[in-house]
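**Q** Straight from Swiss-Prot, here's the annotation block:
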type	residues	note
MUTAGEN	GLY186 to Ala	Reduced interaction with CLE41 peptide leading to desorganized vascular tissues
MUTAGEN	ASP303 to Arg	Reduced interaction with CLE41 peptide leading to a cambium-defective phenotype and adjacent phloem and xylem cells; when associated with A-305
MUTAGEN	SER305 to Ala	Reduced interaction with CLE41 peptide leading to a cambium-defective phenotype and adjacent phloem and xylem cells; when associated with R-303
MUTAGEN	ARG423 to Ala	Reduced interaction with CLE41 peptide. Impaired interaction with CLE41 peptide leading to a cambium-defective phenotype and adjacent phloem and xylem cells; when associated with A-421
DOMAIN	719-1001	domain 'Protein kinase'
BINDING	LEU725, GLY726, MET727, GLY728, SER729, THR730, GLY731, THR732, VAL733, LYS747	ATP binding site
ACT_SITE	ASP852	active site, proton acceptor
Amino acid sequence: MKKKNISPSLVLHPLLLLLLPFFAFNSLALKFSPQLLSLLSLKTSLSGPPSAFQDWKVPVNGQNDAVWCSWSGVVCDNVTAQVISLDLSHRNLSGRIPIQIRYLSSLLYLNLSGNSLEGSFPTSIFDLTKLTTLDISRNSFDSSFPPGISKLKFLKVFNAFSNNFEGLLPSDVSRLRFLEELNFGGSYFEGEIPAAYGGLQRLKFIHLAGNVLGGKLPPRLGLLTELQHMEIGYNHFNGNIPSEFALLSNLKYFDVSNCSLSGSLPQELGNLSNLETLFLFQNGFTGEIPESYSNLKSLKLLDFSSNQLSGSIPSGFSTLKNLTWLSLISNNLSGEVPEGIGELPELTTLFLWNNNFTGVLPHKLGSNGKLETMDVSNNSFTGTIPSSLCHGNKLYKLILFSNMFEGELPKSLTRCESLWRFRSQNNRLNGTIPIGFGSLRNLTFVDLSNNRFTDQIPADFATAPVLQYLNLSTNFFHRKLPENIWKAPNLQIFSASFSNLIGEIPNYVGCKSFYRIELQGNSLNGTIPWDIGHCEKLLCLNLSQNHLNGIIPWEISTLPSIADVDLSHNLLTGTIPSDFGSSKTITTFNVSYNQLIGPIPSGSFAHLNPSFFSSNEGLCGDLVGKPCNSDRFNAGNADIDGHHKEERPKKTAGAIVWILAAAIGVGFFVLVAATRCFQKSYGNRVDGGGRNGGDIGPWKLTAFQRLNFTADDVVECLSKTDNILGMGSTGTVYKAEMPNGEIIAVKKLWGKNKENGKIRRRKSGVLAEVDVLGNVRHRNIVRLLGCCTNRDCTMLLYEYMPNGSLDDLLHGGDKTMTAAAEWTALYQIAIGVAQGICYLHHDCDPVIVHRDLKPSNILLDADFEARVADFGVAKLIQTDESMSVVAGSYGYIAPEYAYTLQVDKKSDIYSYGVILLEIITGKRSVEPEFGEGNSIVDWVRSKLKTKEDVEEVLDKSMGRSCSLIREEMKQMLRIALLCTSRSPTDRPPMRDVLLILQEAKPKRKTVGDNVIVVGDVNDVNFEDVCSVDVGHDVKCQRIGV
């Protein structure tokens, strides 16, 4: 069908009708200017916040014919009043560009970047034939890029970065003979790069990275003699780099990383004397690094990582005096590192890990005072560690593991105030570990395991202010543990296994932060200190293969999160305290090869591996196939009951007896009697406690969707599993597999026997609340599938989330993402949480207040999408009238709660702000370094109040050195500070928080296993894109932007 020609007046007619009241008194003055009507059509067609077009108003007095020339974003010609520049960038606009934009016929500059414009790209823009700059980057335009751009014959700059275009790259771009900058990066273009692009003789900048382009690289691109920046990485090309690219004599930046290229590196690239950045990583290049590359005297950044290169580092690299970044990781390179590399005056980053290098490291490495990070792990380096590595006190990451380094650690490292992460395991280092590491205020991670260190473990490790991980296992200390080791303020994981330690285990007083303690395979003796109950966060305790004696402290069973206990291969005696049978968290309890007697506790122990109790001749019970002699053990219990009828004495009772005995001077016989009494009190626990009597009635299942299992299925599954996913203030969560194979999460709310709280439930209130929660449906909310209840217990049935929680991701220490990918994922999680809370606050009737928002209540589904859990559950339980109910968790509770004892939507906003601060800083909501009584909110505000560099607050491991990520983190910091305002009235509603977050959302795209992080055409900084190899530190690679 043939298109009709439509006159401008007819096109504008509907708009005139719409605006008729507006011009009722002003029609003559404004003369219905197409300039005005085109701009007003933009205003009416695009949606955005009120501020977007706040000053785009037409006066009713008719005093200004060209009123639009004073509007924000609009620049007019001084003579004709025609619009020559229109900048609507970063206004949070959405919608589609109206056809009336074509009547801005004098427009030279049009910037629509940083919005959410969508749909096909409007061809009406191609009618703006005078345009010299067109920026549509960071929007959501989709479909194929339409033909017609060649009509913009004066165009110099075209930026379409980060959209959703697909199909082939437009070939008619090649007809833009004045074009200097071309950016089609970050979309989904496919096919080959048009060879005709090689005819753009004035082109200085081309960016096609982050698409799905394929085929061979066009040799004709070598004809772009004015080109300074070529960025075409993260595509799927094949073949080699054309030798014609050596003709790009003005090229400064060249990036073909992650492109599936192969073959040898072209010798001719060594002729690019102006080249400053050369990124060829993650390809299939083979052969040696050409010696001609030593001619690249301007080179600052060189990354050949993750290829199949062989041979050695060219000796001429020692002459690259401007080089700051050298990364050759994961190749087959060998030989020695040229000595001159250590004397490069600007070198800040050296990555050589996972090669076959030999010899010693350059002895002057770091002497330039600028070295910041070095990783030479997984090679065959020998000799000593250079003492000059931290000469400028800027080194923050030093990774040396899996080599053959020998000699002592340089004492200079103990003065390296910048050091954050130090890994030197699996070497041949010897001598004494120098004192001083404990004074390093930034040191968080130290691994010196599997070396030959001797003498004493430095006691000052216990004073290291932020140290979280310390591994000294497999060494030759032959000394006692430092008495103060458990007082380390932030130490979470401590391993000194198989290190020839002797003596007794120090008392556990002060053991507040430890998650894992590994002391197996030593020669420790004495008893296990009873005050291990101080280790409140302990998950894993391994004291196996030592010479420990005495009884097993019942205090271990009271640790709220303890999961793995290994006391095997010792000389322990007595019985296993019955308290362990009621533990809800223990999944492993290995006491094999000891001298234990008596019954194995029932309860949760019934599902443990029988081998955990082997080689204890005196143990009895079903697990070891030996029936217990009830008369023998009952007699023993009766004897104890005669002395302690009212309640079994705990450790403190035994301690009192010891004190009294010493005080009155009664000697040996009284001590024996007290000891016997104390040991018998442990035996009494075999038959005591932990049993719930009485009839609790039948189970009832209330389902909120169709379920393929029954209440009995749930109860039976829980009776057979000890797979605890978590435990909190409201109950314990189990992973349960139903008979049909479906996996769900079951939250058993605390009953009346939880500690001494004597919690009771209001039956009707519970059911009413559950009914409200069961009807919540949102993609960012964990779905409540149903509820099982009886007279004494309530269990909530949720969909199972396989990827753990945000707390695991932030603080679990298992980094499986790159820095850029992790930040992007965390930002998306933050948005997901905001969307979920926004739904609860603004779309539910009645409004649902979460009451306990924290990272452990934010779960991650199979796609790492955030799902808010435990919303409203805190209202389902209450304590006796004499007990006070604390709504929320320490560190996340809004300050006004202290005097109002009320929780509302603003309380959730505060908790959400704390979560954002945890994401930004990498720290927990409460840490010792914040000072007594202070939270992360106080700490951040104190840092900003003292005018410390805001970047010092940002998490180093999250890529804060990357300009784009750094600015995004600062933006999130501003939002977090708003949310954690002391006054509730100053906190924005979650709807506004969500809007701000979405406006500042980072533009990232994933292709395969790679995250594309590419910057704006006008941004000449660099992004760090980090990859993780199993067992390695984060490896940073860079993508120029």
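Cβ from N, Cα, C; glycine included.
Keep in mind the model shows the original residues, not the substituted ones.
Can you tell me where each of these features sits in this structure?
**A** DSSP classifies GLY186 (mutagenesis position) as coil under the three-state reduction.
Following the DSSP three-state reduction, the secondary structure of ASP303 (mutagenesis position) is strand.
Its own atom aside, the Cβ of SER305 (mutagenesis position) has 25 Cβ atoms within 10 angstroms in the protein chains shown.
Counting Cβ atoms from all protein chains shown, ARG423 (mutagenesis position) has 22 others lying within 10 Å of its own Cβ.
Looking just at the domain 'Protein kinase' (719-1001), the mean pLDDT is 79.
If you draw a 10 Å sphere around the CB of LEU725 (ATP binding site), it holds 17 other CB atoms from the protein chains shown.
The Cβ neighbour count for ASP852 (active site, proton acceptor), using a 10 Å radius and every protein chain shown, is 26.
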**Q** Tell me the coarse DSSP state (helix, strand, coil) of LEU725 (ATP binding site).
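**A** Looking at the DSSP assignment, LEU725 (ATP binding site) belongs to a strand.
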**Q** Counting other CB atoms within 10 A of each CB, which of the recorded positions GLY186, GLY731 comes out lowest?
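**A** Each of the recorded positions GLY186, GLY731 was scored; lowest Cβ tally within 10 Å is GLY731.
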**Q** Here the binding-site residues are MET727, VAL733; which one has the lowest number of other Cβ atoms no more than 10 Å from its Cβ?
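**A** Output over binding-site residues MET727, VAL733: least Cβ neighbours within 10 Å is MET727.
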**Q** Around the C-beta of ASP303 (mutagenesis position), how many further C-beta atoms are within 10 angstroms, looking at every protein chain?
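**A** I get 24 for this one.
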**Q** Hey, how far is ARG423 (mutagenesis position) from SER305 (mutagenesis position), Cα to Cα, in Å?
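**A** Per the Cα atoms, ARG423 (mutagenesis position) and SER305 (mutagenesis position) stand 21 Å apart.
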**Q** Could you check which of the recorded positions GLY186, ASP303, LEU725, GLY731, VAL733 is the closest Cα neighbour of ASP852 (active site, proton acceptor)?
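**A** Among GLY186, ASP303, LEU725, GLY731, VAL733, GLY731.
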